Amino acid sequence: MPVLNLNDPQAVERYEEFMRQSPYGQVTQDLGWAKVKNNWEPVDVYLEDDQGAIIAAMSMLLGDTPTDKKFAYASKGPVMDVTDVDLLDRLVDEAVKALDGRAYVLRFDPEVAYSDEFNTTLQDHGYVTRNRNVADAGMHATIQPRLNMVLDLTKFPDAKTTLDLYPSKTKSKIKRPFRDGVEVHSGNSATELDEFFKTYTTMAERHGITHRPIEYFQRMQAAFDADTMRIFVAEREGKLLSTGIALKYGRKIWYMYAGSMDGNTYYAPYAVQSEMIQWALDTNTDLYDLGGIESESTDDSLYVFKHVFVKDAPREYIGEIDKVLDPEVYAELVKD
């Protein structure tokens, strides 16, 4: 059974190389992600071709539930062309063997476009899909948002700077914080993390929402170097205003976390976005992912902000694909 032996350095290196070189690679499928989610149990499986080369892989994390069965989740996985459903079935079969009856479901949510045809094909292959059928519950009906604002930089082959991507009206918005004296620096040190965490917790308190502990982000720093993870910090006259965390992996840079201070931020979040996009341009990265939105509506503040930078329509993903392993527990725990 092709289950990755995490105690075999050569096997781990080969697996990681495949994950990082694959056009389907996702940072949440990297082995480092299990170090971030250190209260979950990692299980990693793969398929090889006749020459012994890895052709598909899935990194699962197993979490506890109120029952005696685990929840198995491959975030944004697997790493393969998921539209090849026969190959997907083979990989899922290996995953099910590796889970050995311990999980009630294997869930994965690849960044593949939704279509009625693909949705039906998955269901015909025995999978339960959660997408438009749960959309009325909003963006948090699924673990990952299904509607994402993604800037496709391959459409701008001659662009050298962020401003090259936009018409004059948008250029003016992006320039405004810099005209007002906002400056942005980036790195992956404890100093930048402390600055991020201050803005992150301030924003959470302002909106009355929970937030992750600093140890979570420290584990993220330990798992990913500055070529993969960068913290962007916007200041004006030495005063902290806004921050963001972005991760570069595979074909994209993903704007993952953000924070801002109370009061006048002089449009510093625009400056942070500008510099993150510049990082993508400087590294010839295909996509810049601003993450999820509630809806394509001016009533959604997330959409309004992200639409400044992404003029295309949101990408609608296929959503969650469940391989149900214990129907009774699944019916108890999964509510549509």
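Each residue, glycine too, has its Cβ placed from N, Cα and C.
These numbers come from a predicted model, not from an experiment.
In the three-state DSSP classification, Y104 (substrate binding site) falls within a strand. Residues or ranges marked as substrate binding site by Swiss-Prot on the basis of experimental evidence: K37, N38, N39, W40, Y104, R212, Y216, Y257.
While the structure shown retains the original residue, Swiss-Prot records the mutagenesis experiment Q29 to T with this note: Loss of activity. Taking all protein chains in view, 28 other C-beta atoms sit within 10 angstroms of the C-beta of Q29 (mutagenesis position).
Experimental mutagenesis at this site is recorded by Swiss-Prot as Q29 to E, annotated: Loss of activity.
Around the Cβ of K37 (mutagenesis position), a 10 Å sphere holds 18 further Cβ atoms from the protein chains shown. Swiss-Prot lists K37 to R among its mutagenesis entries, and the accompanying note reads: Reduces activity 200-fold.
According to Swiss-Prot, the mutagenesis experiment N39 to L carries this note: No effect on activity. For N39 (mutagenesis position), the same-chain residues that are 6 or more apart in sequence and have a Cβ closer than 8 Å to its Cβ are G63.
Residue density at W40 (mutagenesis position): 18 other Cβ atoms are found within 10 A of its Cβ, drawing on all protein chains shown. Swiss-Prot gives this note for the published mutagenesis W40 to F: Reduces activity 2-fold.
Under mutagenesis, Swiss-Prot gives Y73 to L with this note: Reduces activity 2.5-fold. Around the Cβ of Y73 (mutagenesis position), the same chain contributes M60, L61, L62, G63, L106, R107, F108, I143, each under 8 angstroms and 6 or more positions distant in sequence.
The C-beta environment of D109 (mutagenesis position), restricted to residues of the same chain at least 6 apart in sequence and closer than 8 Å, consists of S75, K76, G77, T142, I143, Q144, Y317, I318, G319, E320, I321. For the mutagenesis result D109 to N, the note given in Swiss-Prot is Reduces activity 200-fold.
With a 10 A radius on its CB, Q144 (mutagenesis position) counts 18 other CB atoms from all the protein chains. Under the heading of mutagenesis, Swiss-Prot lists Q144 to T and annotates it as follows: Slightly reduces activity.
Per Swiss-Prot, mutagenesis Q144 to E is noted as: Reduces activity 9-fold. DSSP assigns Q144 (mutagenesis position) to coil in the three-state reduction, placing it in neither a helix nor a strand.
Listed in Swiss-Prot as a mutagenesis experiment, I209 to A is described as follows: Reduces activity 50-fold. All chains included, 8 other C-beta atoms sit within 10 angstroms of the C-beta of I209 (mutagenesis position).
The Cβ of T210 (mutagenesis position) lies under 8 Å from the Cβ of A204, each of which sits 6+ residues away along the same chain. T210 (mutagenesis position) falls within neither a helix nor a strand when secondary structure is assigned with DSSP, and so counts as coil. For the mutagenesis result T210 to A, the note given in Swiss-Prot is Reduces activity 2-fold.
Every protein chain considered, the tally of other Cβ atoms within 10 Å of the Cβ of F305 (mutagenesis position) stands at 15. Among the mutagenesis experiments that Swiss-Prot reports, F305 to L is described with the note: Reduces activity 6-fold.
One mutagenesis experiment named in Swiss-Prot is K306 to M, and its note says Reduces activity 200-fold. The secondary structure of K306 (mutagenesis position), as reduced to three states from DSSP, is helical. Counting every protein chain shown, 21 other Cβ atoms lie within 10 Å of the Cβ of K306 (mutagenesis position).
Distance from the CA of R212 (substrate binding site) to the CA of K37 (mutagenesis position) is 12 Å. According to its DSSP assignment, Y216 (substrate binding site) is helical. In this structure, Y257 (substrate binding site) is part of a beta strand by DSSP.
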